[in-house]
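Feature list (source: Swiss-Prot):
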type    : residues              : note
BINDING : 17-24, 64-68, 122-125 : GTP binding site
MUTAGEN : Gly22 to Ala          : Abolishes GTP-binding
MUTAGEN : Thr24 to Asn          : Abolishes GTP-binding
MUTAGEN : Val43 to Thr          : Temperature sensitive growth defect
MUTAGEN : Phe44 to Tyr          : Temperature sensitive growth defect
MUTAGEN : Glu45 to Val          : In RHO1-2; temperature sensitive, fails to activate PKC1
MUTAGEN : Gln68 to His          : Locks RHO1 in the GTP-bound form by abolishing GTP hydrolysis
MUTAGEN : Asp70 to Gly          : In RHO1-10; temperature sensitive, severely decreases beta-1,3-glucan synthase activation; when associated with P-165
MUTAGEN : Glu102 to Lys         : In RHO1-11; temperature sensitive, severely decreases beta-1,3-glucan synthase activation; when associated with E-166
MUTAGEN : Ser165 to Pro         : In RHO1-10; temperature sensitive, severely decreases beta-1,3-glucan synthase activation; when associated with G-69
MUTAGEN : Lys167 to Glu         : In RHO1-11; temperature sensitive, severely decreases beta-1,3-glucan synthase activation; when associated with K-101
Amino acid sequence: MSQQVGNSIRRKLVIVGDGACGKTCLLIVFSKGQFPEVYVPTVFENYVADVEVDGRRVELALWDTAGQEDYDRLRPLSYPDSNVVLICFSIDLPDSLENVQEKWIAEVLHFCQGVPIILVGCKVDLRNDPQTIEQLRQEGQQPVTSQEGQSVADQIGATGYYECSAKTGYGVREVFEAATRASLMGKSKTNGKAKKNTTEKKKKKCVLL
């Protein structure tokens, strides 16, 4: 879907990850500027957003997907012609980060070989939330740390690792600006291979802009 129309460049972004990890909220907040208060499982909704990076205007087609296993056979229909893939997990659900390695990276590499991947930690506002911390403690877990997220990003060969909160708006624009830049870079030959840690620790991201 690498097209250029007039002064605008078209790119396709696909977002994947476990159900209820924050994918749809992230897209809605970015494209519509509002946070949905009611959770409704996704069944492939598409959005279009205009993004300007480095003086270039990009028409970014945002393809949402459902993370539930019931949709494992339908989800691959969203992958063709993708220019960048966001793999999301939720900071308050350590299992969702584990599934990035157990499920999502294999699926993405199979259907989108060479396409840039960005790992996104959603719901970062819950990392220091007392109720979330206590609930996870009772289950013998704790919120995912930035270091754990970055480590997985390195292991799966992601172009970058970002954290955000759709609820507060923190980091949302940075995620999509990084994704847009990655989509303009073209296909990568390093997906799936470990990379050196290029994290800018203060900014919690590792895309070289």
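Note that Cβ sites are derived from N, Cα and C of the backbone, with glycine treated the same way.
Heads up, this one's the original sequence, none of the swaps are in it.
Thr65 (GTP binding site) sits 8 Å from Thr24 (mutagenesis position), taking the Cα positions as reference. Classification of Lys167 (mutagenesis position) by DSSP places it in coil, neither helical nor stranded. Thr24 (mutagenesis position) falls within a helix when secondary structure is assigned with DSSP.
Distance between Cα atoms for Thr24 (mutagenesis position) and Glu102 (mutagenesis position): 22 Å, as a whole number.
In terms of Cα distance, the binding-site residues that sit within 10 Å of Gln68 (mutagenesis position) are Gly17, Ala20, chosen from Gly17, Ala20, Lys23. Cβ neighbour density within 10 Å is lowest for Ala20 among the binding-site residues Ala20, Val124. Fewest other C-beta atoms within 10 Å: among the recorded positions Gly17, Gly22, that description fits Gly17.
Spatially, by CA atoms, the binding-site residues Gly17, Ala20, Val124 include one closest to Glu102 (mutagenesis position), and that is Gly17. Ser165 (mutagenesis position) is 14 Å away from Ala20 (GTP binding site) when you measure Cα to Cα. The Cβ of Gln68 (mutagenesis position) has 14 other Cβ atoms within 10 Å, all protein chains considered. DSSP gives Thr65 (GTP binding site) a coil state; it is part of no helix or strand. For the pair Gly22 (mutagenesis position) and Lys167 (mutagenesis position), the C-alpha distance works out to 10 angstrom. For the pair formed by Lys23 (GTP binding site) and Lys167 (mutagenesis position), distance between Cα atoms is given as 12 Å, rounded to the nearest Å.
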